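Feature list (source: Swiss-Prot):
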MUTAGEN   Leu40 to Ala  Increases binding to activin
MUTAGEN   Ile70 to Ala  Decreases binding to activin
MUTAGEN   Val73 to Ala  Increases binding to activin
MUTAGEN   Leu75 to Ala  Decreases binding to activin
MUTAGEN   Pro77 to Ala  Decreases binding to activin
DOMAIN    177-206  domain 'GS'
MUTAGEN   Thr206 to Val  Leads to constitutive activation
DOMAIN    207-497  domain 'Protein kinase'
BINDING   Ile213, Gly214, Lys215, Gly216, Arg217, Phe218, Gly219, Glu220, Val221, Lys234  ATP binding site
ACT_SITE  Asp335  active site, proton acceptor
Amino acid sequence: MAESAGASSFFPLVVLLLAGSGGSGPRGVQALLCACTSCLQANYTCETDGACMVSIFNLDGMEHHVRTCIPKVELVPAGKPFYCLSSEDLRNTHCCYTDYCNRIDLRVPSGHLKEPEHPSMWGPVELVGIIAGPVFLLFLIIIIVFLVINYHQRVYHNRQRLDMEDPSCEMCLSKDKTLQDLVYDLSTSGSGSGLPLFVQRTVARTIVLQEIIGKGRFGEVWRGRWRGGDVAVKIFSSREERSWFREAEIYQTVMLRHENILGFIAADNKDNGTWTQLWLVSDYHEHGSLFDYLNRYTVTIEGMIKLALSAASGLAHLHMEIVGTQGKPGIAHRDLKSKNILVKKNGMCAIADLGLAVRHDAVTDTIDIAPNQRVGTKRYMAPEVLDETINMKHFDSFKCADIYALGLVYWEIARRCNSGGVHEEYQLPYYDLVPSDPSIEEMRKVVCDQKLRPNIPNWWQSYEALRVMGKMMRECWYANGAARLTALRIKKTLSQLSVQEDVKI
């Protein structure tokens, strides 16, 4: 009887203490969301990497219904965690593992529905048992948790030691290896999927930040230095962890590396004790984005063709599917615009910002995409995205939307082409038809209802290169996505134009 009474007072106390703490584990990329009766400031919701729990019990004659999170580290022993156990006479507890699965009502344990027929007084021996039992069990739980944490730490340190002893890693980061050597190794590696994770961590944690060069909705972009070379460091805020993970994942797709796609170097999460910084390290291009470049400079016909052809080459490589054991899935960008294309020293483009990209698995014919039709920048959205008629289950639909946006980028480039001393000032597409920050409704009215497109000047017809560019733009802007050019067709047309204009690529 003493043991039963001790458990009766201990388990409700543990459940109440756990509910008071919110029970949330470390936030992860796929955190589990649970109902939480004590999380007033978090809208009665908590996040965990473990399980959701709901429990009902009587304490001092009062009925308590508790919902909370159980961190993964506290789900011990495996398969039958203490926190998830019920007792026929003491409490009713249920653990589950899907979002908000603990929003259920449990029945009060049957033992609490009956009044004891023969109440008895507790003697000294019973009191000792009541006090000692819960204390012993609490110490047992603490010891188990400590052993589990210690085990995971030993496994982690062993992995680090193995990484450091890996001769391939030692070779990758020998002291005389420069940034140029590292980039060359990336370009010539067989997998084309990036550096080993250990090397990425080491590179990221030895970069010295120099100056901030840009800001966006995700965070900041810095110029950094590593072994005498410049790198670009995109620093995500902690609330953008999903975006950081997604972009790093896309950049490390097998066979993605291409001269016209921004070169990925490393990804790392840096914890300074106060907050976590999420880093994405890539090649640095001093000209910045195509948007910045066109605002500062005009371009020659040769420069226009190089920019347009390299952008088409990068997009064609993204869209292309390579079948085989070392194959590459088709990738659609979904946020193509002049601010997401960088200009290299040689006047060529490199497509960047793949955080919203989707990949297509040709074997299963599936697309890894969140169920959200409206993404990207409103000004560059294709008609089918604006009016929500895009077929989200068909990968070609996303490629067609990219082509529409590429046509708008070409319009921005061609306006800045200096032909015979004539050029126009830089403007964004639809600058004369919508406000500086247009809404979906404003863009839909112009693009879908009125079927308007950016103006192509008549004087472009006087120059073969501008005439070809204008014709391609119109074929990129068709309302019917299936009628638009493909990236590969655009690349071939511009390659022929470069030969005609004697452009050295």
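Quick reminder: no glycine exception, Cβ is built from N, Cα and C everywhere.
At each noted site, the model still has the original residue.
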Where Leu40 (mutagenesis position) falls in three-state DSSP terms: coil
Give the maximum pairwise CA distance in Å, whole number, for the residues Ile213, Gly214, Lys215, Gly216, Arg217, Phe218, Gly219, Glu220, Val221, Lys234 listed as binding ATP. 14
So which of the mutagenesis positions is most packed in, judged by how many other Cβ atoms lie within 10 Å of its Cβ, out of Leu40, Ile70, Val73, Leu75? Ile70
Densest Cβ environment (other Cβ within 10 Å) across the recorded positions Pro77, Gly219 belongs to Gly219
By CA-CA distance, flag whichever of Ile70, Thr206, Asp335 among the recorded positions is nearest to Arg217 (ATP binding site). Asp335
Count of other CB atoms lying within 10 Å of the CB belonging to Asp335 (active site, proton acceptor): 19
State the Cα to Cα distance, in Å, between Ile70 (mutagenesis position) and the residue listed as 'active site, proton acceptor', rounded to an integer. 38
Confidence summary (mean pLDDT) of the domain 'Protein kinase' (207-497): 92
Among Leu40, Lys215, Gly219, Val221, Asp335, i.e. the recorded positions, the one with its Cα nearest that of Val73 (mutagenesis position) is Leu40
How far is it from Pro77 (mutagenesis position) to Ile213 (ATP binding site), counting Cα to Cα, in Å? 50
Cβ neighbour count (within 10 Å, all chains shown) around Ile213 (ATP binding site): 15
For Lys215 (ATP binding site), which of the recorded positions Leu40, Leu75, Thr206, Asp335 has the nearest Cα in space? Asp335
Quick note, Gly219 (ATP binding site) and Leu40 (mutagenesis position): C-alpha atoms separated, nearest Å, by 29
Report, in whole Å, the straight Cα-to-Cα distance of Thr206 (mutagenesis position) from Ile213 (ATP binding site). 19
Which same-chain residues, if any, lie at least 6 apart from Thr206 (mutagenesis position) yet have Cβ under 8 Å of it: Trp226
Spatial separation of Asp335 (active site, proton acceptor) from Val221 (ATP binding site) - C-alpha basis, Å: 18
